[in-house]
Amino acid sequence: MAENSVLTSTTGRTSLADSSIFDSKVTEISKENLLIGSTSYVEEEMPQIETRVILVQEAGKQEELIKALKTIKIMEVPVIKIKESCPGKSDEKLIKSVINMDIKVGFVKMESVEEFEGLDSPEFENVFVVTDFQDSVFNDLYKADCRVIGPPVVLNCSQKGEPLPFSCRPLYCTSMMNLVLCFTGFRKKEELVRLVTLVHHMGGVIRKDFNSKVTHLVANCTQGEKFRVAVSLGTPIMKPEWIYKAWERRNEQDFYAAVDDFRNEFKVPPFQDCILSFLGFSDEEKTNMEEMTEMQGGKYLPLGDERCTHLVVEENIVKDLPFEPSKKLYVVKQEWFWGSIQMDARAGETMYLYEKANTPELKKSVSMLSLNTPNSNRKRRRLKETLAQLSRETDVSPFPPRKRPSAEHSLSIGSLLDISNTPESSINYGDTPKSCTKSSKSSTPVPSKQSARWQVAKELYQTESNYVNILATIIQLFQVPLEEEGQRGGPILAPEEIKTIFGSIPDIFDVHTKIKDDLEDLIVNWDESKSIGDIFLKYSKDLVKTYPPFVNFFEMSKETIIKCEKQKPRFHAFLKINQAKPECGRQSLVELLIRPVQRLPSVALLLNDLKKHTADENPDKSTLEKAIGSLKEVMTHINEDKRKTEAQKQIFDVVYEVDGCPANLLSSHRSLVQRVETISLGEHPCDRGEQVTLFLFNDCLEIARKRHKVIGTFRSPHGQTRPPASLKHIHLMPLSQIKKVLDIRETEDCHNAFALLVRPPTEQANVLLSFQMTSDELPKENWLKMLCRHVANTICKADAENLIYTADPESFEVNTKDMDSTLSRASRAIKKTSKKVTRAFSFSKTPKRALRRALMTSHGSVEGRSPSSNDKHVMSRLSSTSSLAGIPSPSLVSLPSFFERRSHTLSRSTTHLI
């Protein structure tokens, strides 16, 4: 191919390019400097050549490979067009390009290089497919400068419908295609050459110098300029094992080395090659940081060990080092430690070096505060100026004093309405109001005589301003950075986790910013007749909208923070970094997020205090009462919504526990009343002896049986695993379908039994469902009363007691004898197996005559009574029980096919449940 024929024309010359022309020294990367050209000029000027694919040795025996080659009709061919710049001048311009050409010869099989002729013939463009890039055949082809590809390239092109690619180097697979790598820290040339070769075989590109085009840095150490630049640019820094493991998976289709799940296993951890020690931390914090050090690839040693590379210092506590550090030891602040974990790379130490807190001016000022009383006016004046300077330099934090952890845990959201009228119980905020959104319009004017009403109004404004600052801190320091795109090391939290944590905080911030601005206008232009109550009435609807969603889900927000902090080290580091900032007042995110929970009761206290100091003739007196009422209404909504939220959570638990539970069980008006564990005593709603769970809701009854075989765990897209569903849905029954509740008398053969007489709307007969309660926690009498009360509420009847009837077990052929015996369990298992075979032809026996006799005979053992009445015979029993029969049909209790199936399609009558 070195002496390819050239066709000359007046416009230029075109040559089939020798692969050597596209050597790495010329093009650096295979396709970056190539233009995908059209074949228009080639058809006119290119000599006719023949493209062909040659399967070498084992490649010719792979049926999958041969089948894939038959679907590929095109390959890329490199060409060089030689174009003269001007006629008569010797200057020539080389235009390199890659064109697509048809594969005229499908494929040729070859056993050895020697037997194949025409390797260098200009009449052919040959592509050799080799299965092993380590054997002698590959080496011979490589030395002959032939185009060599691996089977994965062919399979990939066939799958995607792409032409066979051109590469100036042997290309086994495309698992590193479009990746640009740079290496640092390698001292053994042989290892570096091996890694570079593998990258080229997988389609990757190598850069000697680090620049913005480099996608990955492969590092053998954590020092050097390339490492620091990669950290600053957020470029992933990888171990050499990443390349080796990717090469091991070279034959896998659809594998790509840059996929996060694979790549993250081989990222250089932040503390690789680092040995840390810690100073100034509590035992608990130190233990936590030592565990994080090992987790992030580092080691730790006791303080003062000469082998340590870094000393991490708690700069807020440590004022002086206990020893003189060596020149090789980095003494850094704790922010370096947490920052490295957050960015998932070792941060530069120079930005976080620990320095002693030297404040000579302050020391000089404080030194003047001696025990000796100044004897001159000059000393007194200097002392006064020093104290004034200290007071000006002291930044009063807008945050209240930090509470004990026990105080936080003792807070109950449900106690929001428990508002004391003592102003001493309100939080003592700082005296200097600050605003994160804008500065105050003017300094607060002080009336000549400060009234108590003005003092309380000023405190209300100050606390509101501080509260807005706290909300702004939450948003600016926590929420906004977490939501930013292009975070170094990838997103710290998933979007749904961020939404769960912060909820409606931005909406709360917007409302209170407006309230603060209105209060500021009122304070600046103070007048006793100005109405403060109008401000809160103005935004009462906004408060109702924004607060309940956040306060009701605060516990969920708190749990999400704790869970993510344990599972995600970068999030833990992010919280630690921000907690150390002065804006947070050394408080955690959970402690800051609890402020909205506390704010409304605090405002109500101040408004109550303001009302006390407002004259009766002042119009704001009545307005304040309305404002306090509106705040209580908001807190009432919070408590009601909290109860609704808990009720909805219970329904969700039922849905997850019951496999196949209908979706229409979820409804805003529905709540779970009681759960009862029972055993089925009849053939319906499931086989006798089956464990059945009844979920009583305020308007329906969910019937579920215990699963015979537990299904696999449910895994959400976010990796959280739910317990497997332990129950199987049978039927969701509206309470309106329950016509009577039968209290079965206690006998030797029947204990704790009851029955339900139901009328499905799609059937012409009543159905008897009998159960035995298995738990003694809830007495049967209480359960039946509860059930009848909700049935009566559903059908809009006041006489719930009339729904209960007492009956003898013999009348309905109900007994609980031997329910748990081995023989009974074996019998049920045999019966269940036989039903699977003959279900289509089986006709279950029914207690037809027994139930007819119990319901239709004028004298029997059934006595209609209320739960509170004494048992006695009722002579007019036929008339009293006629409602049980419904339709006087001989097939009154024929068991319908409605309960023959183990799961049912919802009937039309259940649509009202939605």
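Heads up, residue numbers simply count up from 1 along the chain you see.
Quick reminder: no glycine exception, Cβ is built from N, Cα and C everywhere.
Original residues fill every noted site, and no substitution is shown.
The annotation domain 'BRCT 1' is assigned in Swiss-Prot to 171-260. If you take every residue in the domain 'BRCT 1' (171-260) and average the pLDDT, you get 90.
The annotation that Swiss-Prot gives for the mutagenesis experiment THR184 to Ala reads: Inhibits interaction with RACGAP1. Abolishes targeting to the central spindle. Under DSSP, THR184 (mutagenesis position) is assigned to a strand (E or B) in the three-state scheme. Around THR184 (mutagenesis position), the same-chain residues six or more apart in sequence whose CB sits under 8 Å from its CB are PHE210, LEU217, VAL218, ALA219, ASN220, CYS221, GLY224, LYS226, PHE227, listed in sequence order.
What Swiss-Prot lists as domain 'BRCT 2' is 266-354, and the listing cites sequence analysis.
The number of other CB atoms found within 10 A of the CB of TRP338 (mutagenesis position), across every protein chain shown, is 25. In the three-state DSSP assignment, the secondary structure recorded for TRP338 (mutagenesis position) is helix. One mutagenesis experiment named in Swiss-Prot is TRP338 to Ala, and its note says 2-fold increase in GEF activity.
Among the sequence features in Swiss-Prot, the mutagenesis site THR373 to Asp is noted as follows: Does not inhibit subcellular localization or homodimerization. Enhances its Rho exchange activity.
Record note (Swiss-Prot) on the mutagenesis of THR444 to Asp: Does not reduce its interaction with PLK1, change its subcellular localization and Rho exchange activity.
Per Swiss-Prot, domain 'DH' is recorded for 452-641.
Cβ neighbours of ARG570 (mutagenesis position) (same chain, under 8 Å, six or more residues apart in sequence): ILE341, GLN342, ASP344, GLY489, ILE492. Here the residue is the original one, while Swiss-Prot reports the published mutagenesis ARG570 to Asp with the comment 2-fold increase in GEF activity.
One mutagenesis experiment named in Swiss-Prot is ALA573 to Asp, and its note says 2-fold increase in GEF activity. Within its own chain, ALA573 (mutagenesis position) has MET292, PHE337, TRP338, GLY339, SER340, ILE341, GLN342 as residues 6 or more apart in sequence whose C-beta sits under 8 angstroms from its own.
Here Swiss-Prot notes a mutagenesis experiment, ARG670 to Gln, with the remark: Marked increase in GEF activity and rescues the cytokinesis defect caused by depletion of endogenous ECT2. When expressed in a cancer cell line, causes faster cell proliferation than the wild-type protein. Neighbours of ARG670 (mutagenesis position), defined as other CB atoms within 10 A of its CB across all chains, total 19. In the three-state DSSP reading, ARG670 (mutagenesis position) counts as coil.
Break the domain 'PH' (675-794) down by DSSP state and the numbers are 18 helix, 54 strand, 48 coil. As annotated by Swiss-Prot, domain 'PH' applies to 675-794.
Listed in sequence order, the residues of the same chain lying 6 or more apart from CYS796 (mutagenesis position) and placing their CB within less than 8 Å of its CB: none are present. A coil conformation is recorded for CYS796 (mutagenesis position) in the three-state DSSP classification, outside any helix or strand. Quoting Swiss-Prot on the mutagenesis of CYS796 to Lys: More than 10-fold increase in GEF activity. Overexpression causes noticeable changes in interphase cell morphology such as cell rounding and formation of stress fibers, suggesting ectopic RHOA activation.
DSSP assigns ARG570 (mutagenesis position) to a helical segment in the three-state reduction.
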